[in-house]
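K.L.:
As listed in Swiss-Prot for this protein:
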- K42 to A: Fully reconstitutes RNase P activity (MUTAGEN)
- R68 to A: 75% reconstituted RNase P activity (MUTAGEN)
- R87 to A: Fully reconstitutes RNase P activity (MUTAGEN)
- D98 to A: 80% reconstituted RNase P activity (MUTAGEN)
- R107 to A: 45% reconstituted RNase P activity (MUTAGEN)
- K123 to A: 45% reconstituted RNase P activity (MUTAGEN)
- K158 to A: 75% reconstituted RNase P activity (MUTAGEN)
- D180 to A: 50% reconstituted RNase P activity (MUTAGEN)
Amino acid sequence: MVGGGGVKFIEMDIRDKEAYELAKEWFDEVVVSIKFNEEVDKEKLREARKEYGKVAILLSNPKPSLVRDTVQKFKSYLIYVESNDLRVIRYSIEKGVDAIISPWVNRKDPGIDHVLAKLMVKKNVALGFSLRPLLYSNPYERANLLRFMMKAWKLVEKYKVRRFLTSSAQEKWDVRYPRDLISLGVVIGMEIPQAKASISMYPEIILKRLKY
């Protein structure tokens, strides 16, 4: 086992075939996210599941209606929402998507607050802390992103929100070792055991919902 000691390390958000092949070497399990901006393509999902096994629907800046329809029609897939629109973030949490990923990107705040954190706990919605935005930002942007991630982590820790650390790799060069994701967790305020749990225990809890 990659994680060792019976621990499975899980990469929850890989967005590219070559990235998947590399991540498979470094993680015990890998979830491939298929990105949709508008209507979800059933055939594309079926092909992805056949090829990769564990698949998530990634709704990028969706309208609330797309979130609603996806949650209703695709319960056997993980559903992630990536948006900086608070209205969409709240609606997605209320509808019970599996995860909100990096809501602080292109915002001037963490994208969640105490109210949303409590709602995430109630609806079993996880918060995904993605490394990728940090890789493609200038020093000023990176400092702000880290500041918002630290604030989000404090809310996650306080209210015991489900969480995971991920590379969100869109090409193989974005994939990172488990230890790198653990280091990201430490940088934003996690203790090492908390960071390890964010690529092992919490992803396992999230994956239990899948109905293949």
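Glycine residues also receive a Cβ, built from the backbone N, Cα and C atoms like all the rest.
Those substitutions? Not in this structure, it's all original residues.
Provide an account of the burial state, proximal residues and distances for the features listed.
P.N.:
Around the Cβ of K42 (mutagenesis position), the number of neighbouring Cβ atoms within 10 Å comes to 10.
The number of other CB atoms found within 10 A of the CB of R68 (mutagenesis position), across every protein chain shown, is 15.
On its own chain, R87 (mutagenesis position) has P64 as residues at least 6 apart in sequence with a Cβ closer than 8 Å to its own Cβ.
Cβ neighbours of D98 (mutagenesis position) (same chain, under 8 Å, six or more residues apart in sequence): A56, L78, I79, Y80, V125, A126, I206, R209.
There are 16 other Cβ atoms within 10 Å of the Cβ belonging to R107 (mutagenesis position).
Within the same chain, residues at least six positions away from K123 (mutagenesis position) with a Cβ under 8 Å of its Cβ are I93, E94, G96. Following the DSSP three-state reduction, the secondary structure of K123 (mutagenesis position) is helix.
Under the three-state DSSP scheme, K158 (mutagenesis position) falls in the helix class. Within 10 Å of the Cβ of K158 (mutagenesis position) there are 11 other Cβ atoms, across all protein chains.
Using a 10 Å radius centred on the Cβ of D180 (mutagenesis position) and all shown protein chains, the other Cβ atoms total 14.
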K.L.:
Between K158 (mutagenesis position) and R68 (mutagenesis position), how far is it from one CA atom to the other, in Å?
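P.N.:
Per the Cα atoms, K158 (mutagenesis position) and R68 (mutagenesis position) stand 29 Å apart.
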K.L.:
Taking just the CA atoms, what is the gap between R107 (mutagenesis position) and K42 (mutagenesis position) in Å?
P.N.:
32
K.L.:
Please report the distance from the Cα of R68 (mutagenesis position) to the Cα of K42 (mutagenesis position), rounded to the nearest angstrom.
P.N.:
16
K.L.:
How big is the gap, in Å, between the Cα of K42 (mutagenesis position) and that of D180 (mutagenesis position), rounded to a whole number?
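P.N.:
Cα to Cα, K42 (mutagenesis position) and D180 (mutagenesis position) are separated by 34 Å.
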